[in-house]
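Okay, so here's the structure we're looking at.
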Amino acid sequence: MIQVLLVTICLAVFPYQVSSKTLKSGSVNEYEVVNPGTVTGLPKGAVKQPEKKHEPMKGNTLQKLPLCTTGPCCRQCKLKPAGTTCWRTSVSSHYCTGRSCECPSYPGNG
């Protein structure tokens, strides 16, 4: 009963499995799936690279994301330059690294 249930689940989840074709070399790892159900053998040791079908990018389609949103080393969604004072005590000062919105050793960092 359990085996029937497992087979049914497998068939429901993986309905379009393609069986591999064993080549003359005896290796099942040397095959190329052209489309489901069709397997084309490659020469021993050959690797076929997939075709690249990329269209050239037209204009700047990427949106700039904010580098930071809050923190003592963040101003208007941009990181403050390295060396900018982010926290000062009577004994010492702490400076932004230019790579993080958090101040090193800032008490609000936890």
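Keep in mind that glycine also has a Cβ here, set from the backbone N, Cα and C atoms.
Every position carries its original residue.
The shown structure was predicted, so the numbers you read here are calculated from the model rather than taken from an experiment.
As annotated by Swiss-Prot, domain 'Disintegrin' applies to 27-110. Summarised as a single figure, the pLDDT of the domain 'Disintegrin' (27-110) averages 70.
When secondary structure is read from DSSP and collapsed to three states, Arg88 (mutagenesis position) falls in the strand class. Quoting Swiss-Prot on the mutagenesis of Arg88 to Lys: Decrease in inhibitory activity towards ITGA1/ITGB1 integrin (IC(50) is 300 nM). Decrease in inhibitory activity towards ITGA1/ITGB1 integrin (IC(50) of 703 nM) (IC(50) is 703 nM); when associated with G-108.
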